[in-house]
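Asker: Before we start, here is the structure in question, set down as structure tokens.
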Amino acid sequence: MADQRSKTNRWNWEVSGFEPRKSSSNASFAESTGHRTTGPLLRRNSISTPSLPPKQAIASKVNGLKEKVKLAKEDYLELRQEATDLQEYSNAKLDRVTRYLGVLAEKSRKLDQFVLETEARISPLINEKKRLFNDLLTAKGNIKVFCRARPLFEDEGPSVIEFPGDCTICVNTSDDTLSNPKKDFEFDRVYGPHVGQAALFSDVQPFVQSALDGSNVSILSYGQTNAGKTYTMEGSNHDRGLYARCFEELFDLANSDSTSTSRFSFSLSVFEIYNEQIRDLLSETQSNLPNINMDLHESVIELGQEKVDNPLEFLGVLKSAFLNRGNYKSKFNVTHLIVSIHIYYSNTITGENIYSKLSLVDLAGSEGLIMENDSGDHVTDLLHVMNSISALGDVLSSLTSGKDSIPYDNSILTRVLADSLGGSSKTLMIVNICPSVQTLSETISCLNYAARARNTVPSLGNRDTIKKWRDVASDARKELLEKERENQNLKQEVVGLKKALKDANDQCVLLYSEVQRAWKVSFTLQSDLKSENIMLVDKHRLEKEQNSQLRNQIAQFLQLDQEQKLQMQQQDSAIQNLQAKITDLESQVSEAVRSDTTRTGDALQSQDIFSPIPKAVEGTTDSSSVTKKLEEELKKRDALIERLHEENEKLFDRLTERSMAVSTQVLSPSLRASPNIQPANVNRGEGYSAEAVALPSTPNKNNGAITLVKSGTDLVKTTPAGEYLTAALNDFDPEEYEGLAAIADGANKLLMLVLAAVIKAGASREHEILAEIRDSVFSFIRKMEPRRVMDTMLVSRVRILYIRSLLARSPELQTIRVSPVECFLEKPNTGRSKSTSRGSSPGRSPVRYLDTQIHGFKVNIKAERRNKLASVVSRMRGLEQDAGRQQVTGVKLREMQDEAKSFAIGNKALAALFVHTPAGELQRQIRLWLAENFEFLSVTSDDVSGGNGGQLELLSTAIMDGWMAGLGAAVPPHTDALGQLLSEYAKRVYTSQMQHMKDIAGTLAAEEAEDAGQVSKLRSALESVDHKRRKILQQMKSDAALLNLEEGSSPIPNPSTAAEDSRLASLISLDGILKQVKEITRQASVHVLSKSKKKALLESLDELTERMPSLLDIDHPCAQREIATAHQLVETIPEQEDTNILEQSHDRRPSLESISSGETDVSQWNVLQFNTGSSAPFIIKCGGNNNSELVIKADARVQEPKGGEIVRVVPRPSVLVNMSLEEMKQMFVQLPEALSLLALARTADGTRARYSRLYKTLAMKVPSLKDLVSELE
């Protein structure tokens, strides 16, 4: 059955119903065809048999093959040379780019050096500014006293305080014994109850600036209980106190003064003093905080300090410290709370490291009265508070009076604040008082205490002293302004240098992207050259095989040659006998005509356009018998021609039905809703007519239906028929023929063979064979056009085959509307003919294919009356019954056919009509137009059998044949109209393809990637689209047969893809960054890291962050998110000393649980087979899990049957570094036996080497572990 099916499906040259014409050439062709069907499939020469001797033809064929092999070798060597030149050119380009990058790097280094030098010049100015500001504050006084009164509550009675000025406060003592019961106090600043926290802080800010400049500053909140001390320091939720405002000011000033070489850092310590004992409020909850030592002369106390990087962290730490104090409010009144902000400044240029401290002190209540009912503990607490506050007053008094000995040791409070009270330190005391008359005595006591500290300051009542200090302050301000101006200029210069550095970095990024693009182009060209080289090698191999086949066939051809000669001799004799019979018949007919002419006086003309032999009038019995014989012979010959036409029409109908099937599927939803489509047009039996059909305007781009007949570099299926036709068309040489008649005969035979091959291929394979012989057919037609020897009707049929094949595969071409046939026909002297019912239908709105006006073809037919004798003869022959009918003669039909041919030459609109309308439908429309416009040719019930219907058929056939012949005629310097239409349709398809690629690339370029997987998908998708676009461009450049390229330039505009290329370069850079982040995350997947390792990982993440400017803005979030996640992961891993990590690494062994309980979820397994020389090879399946670990699946034991597979995570080769051989064997027990057999050796070193090679071999088969393999290497 298989042999029978192969015989039935074998391709052969037989055409059903086709018999060759009875001539010498056709006879030989028929005989050769008969031999070909019975014998094996042989390759025929395109040269006709009588043209050259057989031996000479075979020798020429062999020589031609040798020349082709030689040309193929030369092409191969040229391609190799081009590849070498391209490689050298790429290397030279890369060298130039590398040198240019070096120059840019040198410029960047110089800019960095210049920035450092500029900052080195700015640093002294900044220090001088700080010194001047500190001198200004010193000139105003190192110790300042502010007074603040809180608002009066409702139940506290009247107020006893007045505010006569900004520096004076007046207290009504209500002492009638005194002449002036009011007592005045002067301070540096006095704040009434209406003053808020912001106004108070505006005067405190210079002390904060001094602390940042390097001076120790202490701010003391002093006063009686419930006077507002704690509110001044802490504030409320909506009006913050000095704690939060001081740190925010420090943070903002540090940010504005920090540079690339200088940096500020802050840490916080919070403690309280109760009964002369220090209690750390931070170390109670966090034991791992770094400590700071406080030297208290007699002892050293360690306090915990926590680093804070922003105001939110500061408030959080401060809140946790306050929570540690507890809820004993009575205890708060006898406790001193101290919040110390430690300020660290470092400069890498000058090597300067500065430490300063800002102490914010909330002192205990100052009432100091001991009641009789107070307990012993409370009395002790009050005594300690009075002692510490008194000692603080003594220290301030000694400092302001200039004494040599300062009593710091009298209290733990003064010892703690010793470094912030004397020398160049700045001290601010804020006295908080209550305006109520109930607390008058405590208020006066607080004011006296504060006045004692302030009155020791040099008196401001001396005008000379005031003038002196004002002059000093004025000079200091002027100098400070000059320094600030110079500092501002230098900062502007630094900004300009940073901008220049940024421009240089941008140039580096652009150049880097260009280098990547050059690498990509070079890689693409190399891959293309490699593929072309492989194709040439395959072609060379095929040529060798064909050459060997031809040599084997030479012997068979020699045997067939003798047989063909004998057959030709027999055919020649038969032809001569037939020609003799025809001559006798013609002489008999001539005698009969002459005898009839003598009787009637007028000769009759023939009405057959295909036969040159006239028909005799039925006069005698002999002439009628001769006429019948001639008619039988002519009918046989015409039947053969009609069969070939019918086969061609069936082929055209199949192509049209296929294209209509595709378009009907697209149109099915819209046919019901369209009111302009008439049912008569939809239900016609033969496809669609030339009338306008509402097709969709745009195809579905997602389906990718835009294809050409041949797709560039796509491999086309080959068939024996296609190979034979390709060779015959390519090898056809007109120079080998003698005379134009021989050339025309050979060329037309080849075109007929093309049509016959497509017919035999059938509807399922007609597109394949058309694509296979496409280049050869178009080259053959282009080569033969200048000689004007081809049958233009055959050329038209071949062109229509290819255009309809293109229409069937291109939905956007099916939307083209063509003009109806009425636009191409008109009656003489009347302009346009009356339109048919189809043309005048109100629902029809045709859209013309061309914008220019279509000139119609004038059908010149006039009604004439015959003479009486002709009418009698016609009645005798039974041809006509009406003497008024039009006499359509052969001459008239030939003239009309010639005029139709001239009209069709170069007419692209008519070509579009032929392409989009089936031939049978088009001829039917022409017959209908003729019947409607020439009434004397109309068919009635009386003359159906008389032949009038035959006249309409003859006229429509003559017009159709003339148009078909004219459409295939070339118009120098252009090709024929159908060829021009094919070129234009191909350009439309290419334009749609390029725009489709542009739209897809634009959509992908605008899509934002969320993670590494989407980045990889986007990159591969953009690279795929770019590769397809380049393939389309290459196909356009090489497809000269369709596009008719001039001087190698592309006729299709190439849309700009700069944005898509930039996004692709950005995705490539982003992919590299994400791979490095993934590698860092993998290295950080441990429990403990060494300090050096952790520092190296963090530096690597910082370097990746610096590479982010090379990415587009759309890719920044993804990179920032991945880097931030990795940075947070590394930061959370505990660190140890390098020595501890090394000791642990020596003791580290892979646990059995880590091997058996690791993650074994693998998406895809890769199978490897190891042949060890035994009967059964080892089969191991390998894959990768989400942790980038190698996972294998194999039989637990080699000798066990299938089904006992186990899955294990394979440890890395580095695990075996410090293992002994026995320990390795124990580890391999948990792994499949095949792995241990392949890896174990006699020694430990040999086992490590074999295991490392085996691990690399397995990992190379897993795509996700290729980076791991490169790391191991």
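Glycine is no exception: its Cβ is also placed from the backbone N, Cα and C atoms.
Below, the features straight out of Swiss-Prot:
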MUTAGEN   ASN134 to Lys  Decreases protein stability
DOMAIN    142-456  domain 'Kinesin motor'
BINDING   GLY223, GLN224, THR225, ASN226, ALA227, GLY228, LYS229, THR230  ATP binding site
MUTAGEN   LYS426 to Asn  Decreases protein stability
MUTAGEN   SER841 to Glu  Loss of cell plate and plasma membrane targeting; when associated with E-845
MUTAGEN   SER841 to Ala  No effect on cellular localization; when associated with A-845
MUTAGEN   SER845 to Ala  No effect on cellular localization; when associated with A-841
MUTAGEN   SER845 to Glu  Loss of cell plate and plasma membrane targeting; when associated with E-841
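Context for these features, please: burial, neighbours, distances.
Answerer: According to DSSP, ASN134 (mutagenesis position) sits within a helical segment.
There are 17 other CB atoms within 10 A of the CB of THR225 (ATP binding site), with all protein chains counted.
The Cβ neighbour count for LYS426 (mutagenesis position), using a 10 Å radius over every protein chain in view, is 25. LYS426 (mutagenesis position) carries a strand DSSP state (E or B).
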Asker: Could you tally the C-beta atoms, other than its own, that fall within 10 angstroms of the C-beta of THR230 (ATP binding site)?
Answerer: 17
Asker: Write down the Cα-Cα distance for ALA227 (ATP binding site) and ASN134 (mutagenesis position), rounded and given in Å.
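Answerer: Roughly 32 Å, rounded to the nearest whole number.
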Asker: A 10 Å Cβ contact count, applied to the binding-site residues GLY223, GLY228: which residue has the minimum?
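Answerer: Per-residue Cβ counts within 10 Å for the binding-site residues GLY223, GLY228 bottom out at GLY228.
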Asker: Near LYS229 (ATP binding site), which residues of its own chain have a C-beta under 8 A away, given they sit six or more steps off in sequence?
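Answerer: Those within reach of LYS229 (ATP binding site), by Cβ under 8 Å and sequence separation of 6 or more, are SER221, TYR222, GLY223, ASP362, LEU363, GLY365, ASN432.
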Asker: I want to verify one value. Collapsing DSSP to three states, which class is LYS229 (ATP binding site)?
Answerer: helix
Asker: Looking only at ASN134, GLN224, ASN226, which of these recorded positions has the biggest number of Cβ atoms within 10 Å around its Cβ?
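Answerer: Neighbour-count leader: GLN224.
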Asker: Whole-number Å distance between the CA of GLN224 (ATP binding site) and the CA of LYS426 (mutagenesis position)?
Answerer: 24
Asker: Along the domain 'Kinesin motor' (142-456), what average pLDDT does this model show?
Answerer: 86
Asker: Please report the three-state DSSP label of GLY223 (ATP binding site).
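Answerer: Looking at the DSSP assignment, GLY223 (ATP binding site) belongs to a strand.
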Asker: Work out how many Å separate THR225 (ATP binding site) and LYS426 (mutagenesis position) at their Cα atoms, rounded off.
Answerer: 26
Asker: What residues, ordered by sequence, lie under 8 A Cβ-to-Cβ from ALA227 (ATP binding site) and sit at least six positions away in the same chain?
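Answerer: Listed in sequence order, they are ARG150, ASN432, ILE433, CYS434, THR439, CYS446.
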Asker: Could you round the CA separation between THR230 (ATP binding site) and LYS426 (mutagenesis position) to a whole angstrom and send it over?
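Answerer: Between the Cα atoms of THR230 (ATP binding site) and LYS426 (mutagenesis position), the distance comes to 21 Å.
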Asker: Report the residues of the chain - excluding GLY223, GLN224, THR225, ASN226, ALA227, GLY228, LYS229, THR230 - with C-beta within 8 Å of the mean position of the site's C-beta atoms, for the recorded ATP site, in sequence order.
Answerer: ARG150, GLY365, ASN432, CYS434
